[in-house]
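Notes follow once the structure below has been shown.
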Amino acid sequence: MPKLPRGLRFGADNEILNDFQELWFPDLFIESSDTHPWYTLKGRVLNAHLDDRLPNVGGRQVRRTPHRVTVPIASSGLRPVTTVQYDPAALSFLLNARVDWDFGNGDSANLVINDFLFRTFAPKEFDFSNSLVPRYTQAFSAFNAKYGTMIGEGLETIKYLGLLLRRLREGYRAVKRGDLRALRRVIQSYHNGKWKPATAGNLWLEFRYGLMPLFYDIRDVMLDWQNRHDKIQRLLRFSVGHGEDYVVEFDNLYPAVAYFKLKGEITLERRHRHGISYANREGYAVFDNGSLRPVSDWKELATAFINPHEVAWELTPYSFVVDWFLNVGDILAQQGQLYHNIDIVDGFDRRDIRLKSFTIKGERNGRPVNVSASLSAVDLFYSRLHTSNLPFATLDLDTTFSSFKHVLDSIFLLTQRVKR
């Protein structure tokens, strides 16, 4: 019997099958061969001509998976996800540069550097699951609308609809009578039988947390009605990703012995993507420790449909402000809502790092020199793990506060508190 490539095995009837133990849990090996052992330095410095071939830094260490082969799975026609890891001890970059200066009195140079290798810290420890979870929660939710929250906020919604109708009526009357001053009531609030003048802050907060949520609720209910008879395909793929920049600094690079030094920053993008292949089943499901399981009885179905913990949180005053910094709402939504019932056939969790941009400077004896350079990556981090679970949200503090809308919200909320 012939020997099969790594990743395959013979079945009971000598058919060729995937060896999932080898594909999903492979043994890693260490790759230590230096890919760029030399760099060249050519040009003129201090009236001396250089044409040197110099050794690059050694000691390369990369933990990686071996190459394996797969065949399509008979039941689905898809090739299985394989675990792939390329885990360098340090990130490696290749620099090509031209450096020149002229400080007078013979202190000048014009040098060309090719294939100069240097290494930096590898920021491999990252997990952006909290950014992926809301999109999974929304994609596999049994309903677009949050009916529990809509029921909990029903009284406030009715009051707000009454205010909108009152405004429309007053606007119609003002136009009919030709009383343009009375048109101001279209944007004013009404309390205890009196109209109160509007402020920019009140209008903004009403738009953000009154009018827009109302429109979204109406849209979601209409989508649920339109999709009530949809037939979902037998097998689907779904994936979401998130990336964030990370800056690594480097200093004290001396490609030309002690003539000058280089320093700068490298902007890396750390990316996290999670994906699944899944089959749809009849009925509904709930979240259970990273996976979805069918509901067990009508009580569990009703509880997940309402999601009382999320409703209680949504009805808590200023809970939306807390959600700017702590992902409480995302956690309650993921763990308590009602889902479509699916079977996860295959899946992956991938993290990698890619080179995005760089800046570089040179100096000689504290004085800047001219540097034009290009940079390419040699060893970057890559990890793709097989998984059959969904990403899991954990409590996380976010202090970036990068949303301009949240900045405006904060200003107007503080203004309201000060006025009180």
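Using the three backbone atoms N, Cα and C, a Cβ is placed for every residue, glycine included.
Taken residue by residue with DSSP, R219 (variant position) is part of a helix. Under 8 Å, Cβ to Cβ, and six or more positions away along its own chain, R219 (variant position) finds N144. Looking at Swiss-Prot, the entry for natural variant R219 to K says: In strain: TW18.
Recorded in Swiss-Prot as a natural variant, R219 to G carries the remark: In strain: Qbeta_1.
Every protein chain shown contributes to the tally, and the Cβ of Y254 (variant position) ends up with 10 other Cβ atoms within 10 Å. Here the residue is the original one, but Swiss-Prot notes a natural variant at this spot, Y254 to C: In strain: Qbeta_3.
DSSP gives E282 (variant position) a strand state. The number of other CB atoms found within 10 A of the CB of E282 (variant position), across every protein chain shown, is 7. E282 to G appears in Swiss-Prot as a natural variant; the accompanying note says: In strain: Qbeta_3_FR and Qbeta_3.
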If one measures from the C-alpha of Y254 (variant position) to the C-alpha of E282 (variant position), what distance in angstrom results, rounded to a whole number? 65
DSSP-derived class (H/G/I helix, E/B strand, else coil) of Y254 (variant position): coil
